[in-house]
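One structure is given below, encoded as structure tokens.
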Amino acid sequence: MTDTIFDYVIVGGGTAGSVLANRLSARPENRVLLIEAGIDTPENNIPPEIHDGLRPWLPRLSGDKFFWPNLTIHRAAEHPGITREPQFYEQGRLLGGGSSVNMVVSNRGLPRDYDEWQALGADGWDWQGVLPYFIKTERDADYGDDPLHGNAGPIPIGRVDSRHWSDFTVAATQALEAAGLPNIHDQNARFDDGYFPPAFTLKGEERFSAARGYLDASVRVRPNLSLWTESRVLKLLTTGNAITGVSVLRGRETLQVQAREVILTAGALQSPAILLRTGIGPAADLHALGIPVLADRPGVGRNLWEHSSIGVVAPLTEQARADASTGKAGSRHQLGIRASSGVDPATPSDLFLHIGADPVSGLASAVFWVNKPSSTGWLKLKDADPFSYPDVDFNLLSDPRDLGRLKAGLRLITHYFAAPSLAKYGLALALSRFAAPQPGGPLLNDLLQDEAALERYLRTNVGGVWHASGTARIGRADDSQAVVDKAGRVYGVTGLRVADASIMPTVPTANTNLPTLMLAEKIADAILTQA
């Protein structure tokens, strides 16, 4: 039985889904349905845990309230002597997705990222091809009149001006300048190494998610837009090799929804899982699970990217706490740094660091990640059950260059904190997982004296930064590993697109929120112009 008919059914109300729901429903003749498994987050009822933009760890202290419950993954690659335990992976399950729960840093990446996409077969996705969509999405409070920035988009972006930095932050900048890193001011228009006030998606001190920016009250009242939250897509409906709709569990009812086109925006773990359950993926894997093959696309679930990370923390001394309490609150948390490890001269700017001190938590921190990784992982289905999670292995540090980059990053941090401006605080730096920054780990200086212990610690404790991407990548039709074309259309079937971080050929040198906003804008434009 067919319950409802739409032109576009969007599966996943995260960052990308919010964009597409807005842009496609802007045309009154388009009947659009957005389906989200998690809760709604309307402007007048945003949970306080996710509203505070200056305390971005709060959602992670709320258990699985805003995340897919009990979703576990493997982070580190297999290695002799290293025990791998499944770890909880916080993937947003609420309107706005990752933009509602992750860090609020707004980073585009580097032009070379998108030129690389073009070289890998994503025609039209080079820097000049994506820049207009970065501009379209943003309302930059500091650089809105700059030709590289926008001043009229749905997402506000701002920074804490250096005039309002805390004394501790100023001391950190002095250490960085002594190490040869200049203030580049705008990380999204200057692409060399240096430090800067990070750009945030904030309105005042409030988080500004994609749902808040693209699904405000003026959009929600559109009669041609339907929003179903707390609803679970069970499967895609097919006729031959055509995708004709979705089966949805809504409350206690299972509904069959017909669509002219289905667009997957469920994220880099859930979107490929839906493809695989539909019979789109590596034929051998599908046969092994008894799933009829609709389209043999070996790249589905492969090419899984993530930024490897580690953290360093130290309890604040009395003087450090006092100095961290000055200036505007935002400046106490983070000072952004783009740096080069030197591991591979062909890929400079391969590290991204934050240095800060928070008088509320009583901790100084220096967290960083491999900004241009070389390791990739994969995901596979365990079974065909729509309620089962896929088996996910990020395979971090499988490429030895990434291990070298983490080591180099730790040595850079040691070098920065040894400068007189920071050394005066007498901070005892200890290792900590980025996913749960807390004191109590081994002292950094001790580990740096023992190469074997350092490597063992990194392989055991390496984290990610919730930047999963690449599992249904764009590419040319003759590329067996490509899953979608330049407009997000899935090869081998009709009526189906993917339009989230899954389609990234490589992970950008950036947090993935802004790139995901950009790509959703670009795919929406392609749909509306039928490119």
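Backbone N, Cα and C atoms are what each Cβ position is placed from, and that goes for glycine too.
Just so you know, the substitutions we noted aren't modelled in this structure.
Now, the feature entries from Swiss-Prot:
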| type | residues | note |
| --- | --- | --- |
| ACT_SITE | His467 | active site, proton acceptor |
| BINDING | 15-16, 36-37, Trp68, Leu94, Gly98, 102-105, Val233, Trp466, Ala501, 512-513 | FAD binding site |
| MUTAGEN | Val101 to His | Abolishes activity |
| MUTAGEN | Met103 to Ala | 16-fold reduction in catalytic efficiency on vanillyl alcohol |
| MUTAGEN | Val367 to Lys | 1.6-fold reduction in catalytic efficiency on vanillyl alcohol. Shows significantly improved activity on the aldehyde 5-formyl-2-furancarboxylate, which results in a better 5-hydroxymethylfurfural to 2,5-furandicarboxylate conversion |
| MUTAGEN | Trp369 to Ala | 7.5-fold reduction in catalytic efficiency on vanillyl alcohol |
| MUTAGEN | Val465 to Ala | 18-fold reduction in catalytic efficiency on vanillyl alcohol |
| MUTAGEN | Trp466 to Ala | 39-fold reduction in catalytic efficiency on vanillyl alcohol. In contrast to wild-type, is active on secondary alcohols, such as (S)-1-phenylethanol, and is strictly enantionselective as this mutant has no activity on (R)-1-phenylethanol. Shows increased activity on the aldehyde 5-formyl-2-furancarboxylate |
| MUTAGEN | His467 to Ala | Abolishes activity |
| MUTAGEN | Asn511 to Ala | 53-fold reduction in catalytic efficiency on vanillyl alcohol |
Taking each of Val367, Trp369, Trp466, Asn511 in turn, which of these mutagenesis positions have a Cα lying within 10 angstroms of the Cα of Gly98 (FAD binding site)?
Trp466
For Asn511 (mutagenesis position), what residues in its own chain, 6 or more apart in sequence, show a Cβ-Cβ distance under 8 Å?
Asn102, Met103, Val105, Ser106, Asn107, Val465, His467
Looking at the mutagenesis positions Val101, Val367, Trp369, Trp466, which ones sit with their CA no more than 10 Å from the CA of Thr512 (FAD binding site)?
Trp466
Spatially, which candidate from the mutagenesis positions Val367, Trp369, Trp466 is nearest to Glu36 (FAD binding site), comparing Cα atoms?
Trp466
Tell me, if you would, which residue among Trp68, Trp369, Trp466 (recorded positions) has the fewest other CB atoms within 10 Å in the structure shown?
Trp68
Inside 10 Å of the Cβ of Thr15 (FAD binding site), count up the other Cβ atoms and send me the figure.
32
Could you tell me which three-state DSSP class Gly98 (FAD binding site) falls into?
helix
Could you tally the C-beta atoms, other than its own, that fall within 10 angstroms of the C-beta of Val105 (FAD binding site)?
20
Assigned conformation of Val105 (FAD binding site) - DSSP reduced to three states:
strand
When DSSP states are folded down to helix, strand and coil, where does Trp369 (mutagenesis position) land?
strand
Hey, how far is Trp466 (mutagenesis position) from Val367 (mutagenesis position), Cα to Cα, in Å?
14
